[in-house]
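As structure tokens, the structure follows; a few thoughts come after it.
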Amino acid sequence: MKKSRSVMTVMADDNVKDYFECSLSKSYSSSSNTLGIDLWRGRRCCSGNLQLPPLSQRQSERARTPEGDGISRPTTLPLTTLPSIAITTVSQECFDVENGPSPGRSPLDPQASSSAGLVLHATFPGHSQRRESFLYRSDSDYDLSPKAMSRNSSLPSEQHGDDLIVTPFAQVLASLRSVRNNFTILTNLHGTSNKRSPAASQPPVSRVNPQEESYQKLAMETLEELDWCLDQLETIQTYRSVSEMASNKFKRMLNRELTHLSEMSRSGNQVSEYISNTFLDKQNDVEIPSPTQKDREKKKKQQLMTQISGVKKLMHSSSLNNTSISRFGVNTENEDHLAKELEDLNKWGLNIFNVAGYSHNRPLTCIMYAIFQERDLLKTFRISSDTFITYMMTLEDHYHSDVAYHNSLHAADVAQSTHVLLSTPALDAVFTDLEILAAIFAAAIHDVDHPGVSNQFLINTNSELALMYNDESVLENHHLAVGFKLLQEEHCDIFMNLTKKQRQTLRKMVIDMVLATDMSKHMSLLADLKTMVETKKVTSSGVLLLDNYTDRIQVLRNMVHCADLSNPTKSLELYRQWTDRIMEEFFQQGDKERERGMEISPMCDKHTASVEKSQVGFIDYIVHPLWETWADLVQPDAQDILDTLEDNRNWYQSMIPQSPSPPLDEQNRDCQGLMEKFQFELTLDEEDSEGPEKEGEGHSYFSSTKTLCVIDPENRDSLGETDIDIATEDKSPVDT
């Protein structure tokens, strides 16, 4: 199954309404057969025209919380038309993974020797209503600087559907294009640059009389848009990437969501802490206990840190040769059953548990051998079957069978999921064979020798691994070291026939992909991908060119990351088994922390953890935004995955046990405590309400709610202490 390079195109309808008329009536343009949507209230479609609400309305959002809209979670609208994708394949020998396409040709040139472009179009996949992730809520309430006015949608483009643009850099580009279009209207000039105003997509422009009120209105709106863009550009820190703007924004929004979640209940607070500690790259101060004299003496006797721990001497090659290798790479008495399961090798949701049962608990070796045969990678890279099986068995033996989740079963599942994602119609002919080899290999080794505890546990316990890797992606660095070290074992070098350049490039790609499985890097990965996709959406071409290493590895990193977080997108039967396993591993870590007298990590205390609520939060704040962004890249290929994800989320939501009402005396104590807790914040609010805050005299406070205990004064004597109403009004947190 060789892969070759491609240019992907989808043709869009050219039925575009008059831009000027639309700008007066709606302050944004609409194209083709799109549906009218109140975009700034949180509804969007999978693809289509990029929309921008009036600036005045965006500014007014600063005084309105997301809850004020009465919409708890944005949703999409059902659309009916499927996009048509035309793939033009090109010889992959013409493409250099690191250097990109041959010079001198545009990637869109039909005679170009190579490049891949994902063209986002104005035709849409049909799907049922589906909730949107928190990324599409307004971020206005989180911004304090007058230069940080945020918007939650984008402006018109004739090449896309009604997508909301949420990444800051793409919003700036979209706004500048709006300014340019308005300028052509105000001056009655027609642009001549094909790059910025393709003739095919240029909307008809009406002549405007400078004396008309509409002219003055449009001029003022244009000036305000330009001022907004300048304010945004002035705040950009030049030493940081533009995608970091999106990463910081998403982190602010997630922190806001987690604050609300933590205030709802004790279990909600635990889920909030787990998500924050695991998926946000927080540089927390860590108390590392000082080693005792006995510990120091013990460490002197330990092996040098330059040696890679966890590598065992195993012999699998003595009994292997090309004639003795079985059909699926493993010895089994259930070959027919195994063959039946592997019929789903190219499908999303293969039952890896059955594969493990029929392969004598060799799921990784079995799956990898099947994938390499399916893709003809053994022949392409001249890998002998016995060398491949020897390496895979050695690798699988370095996964710990006593670890409930991060074992060879999980590695096999991620490898198979990556294999399917690589075969997605939108990406099927995009990546080279070397990139495919690197992605599948990275998935196979990404958790090897996992001890069943988190990076933070290793850091907190002053482990050798944490010291070796300076607390940075400790386990991920270790997985890479072990995975590559095993290639040096006898009869294990599956890359021996690669050229020096191929080997160096593969190693570089594998390192990038495995390091991306560090969950603390999740928000940065998400922001990078979303910024890349949305930036291309607002350009005149609307083409996502994968013609350089940075863009290509960015897609591959997110692909492996998606595969690593794919459990909630599988069938409920499989998802529940994975959930049971990860919770068992969490609880085992919690027991170790309890034995050591350490603070138990969130979701690791088997006595207090809420499994159902943790899965709902995991989907809402981590999995859904990631897969939603991936679906934007490869649409409509991921629609079924999103549907399954929503079904699973709803099932776990329905299984959350209803908490009983607390005793009345506890309510009284809570109310009294709340009055004492929020008295200071109420005083600040009253002071703020007396007038505008003076420059340089701002207050810093943390309360996100005002809580009042109300007692009817006329019936105070006749009421017991339990007759108390608690009125709560949500307020936005203020960070300084």
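Positions of Cβ are set from backbone N, Cα and C atoms, glycine also.
For all the noted positions, this structure keeps the original residue and models no substitution.
If you look up Swiss-Prot, you'll see H406 marked as active site, proton donor, on the strength of a large-scale study or a structure entry. With a 10 A radius on its CB, H406 (active site, proton donor) counts 23 other CB atoms from all the protein chains.
Other Cβ atoms within 10 Å of the Cβ of F618 (3',5'-cyclic AMP binding site) number 24 in total over all chains. The annotation 3',5'-cyclic AMP binding site is assigned in Swiss-Prot to H406, Q615, F618 on the grounds of similarity to another entry.
Annotated Zn(2+) 2 binding site per Swiss-Prot: D447, in sequence order. Every protein chain shown contributes to the tally, and the Cβ of D447 (Zn(2+) 2 binding site) ends up with 25 other Cβ atoms within 10 Å.
Annotated Mg(2+) binding site per Swiss-Prot: D447, in sequence order.
Taken residue by residue with DSSP, N567 (mutagenesis position) is part of a helix. Note: N567 (mutagenesis position) has non-local neighbours D413, L574, Y575, W578, T579, I582, i.e. same-chain residues 6+ apart with C-beta under 8 A of its own C-beta. Annotation of the mutagenesis experiment N567 to A in Swiss-Prot: Changes substrate selectivity from cAMP-specific to dual cAMP and cGMP binding and hydrolysis; when associated with Q-575 and W-652.
One entry in Swiss-Prot concerns the mutagenesis experiment Y575 to Q. Its note says: Changes substrate selectivity from cAMP-specific to dual cAMP and cGMP binding and hydrolysis; when associated with A-567 and W-652. Under DSSP, Y575 (mutagenesis position) is assigned to a helix (H, G or I) in the three-state scheme.
Sequence-distant neighbours of Y652 (mutagenesis position): residues of the same chain at least 6 apart with a C-beta under 8 Å from its C-beta are E612, Q615, V616, I619. According to Swiss-Prot, the experimentally introduced change Y652 to W is described as follows: Changes substrate selectivity from cAMP-specific to dual cAMP and cGMP binding and hydrolysis; when associated with A-567 and Q-575.
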Integer Å distance between the CA atoms belonging to H406 (active site, proton donor) and D447 (Zn(2+) 2 binding site): 6
Recorded positions compared (Y575, Q615) - highest count of Cβ atoms within 10 Å: Q615
Mapped DSSP class for Y652 (mutagenesis position), helix or strand or coil: helix
Distance in Å spanning the most remote Cα pair of H406, Q615, F618, given for 3',5'-cyclic AMP: 18
Pairwise CA distance, H406 (active site, proton donor) versus F618 (3',5'-cyclic AMP binding site), rounded so that it is a whole Å: 18
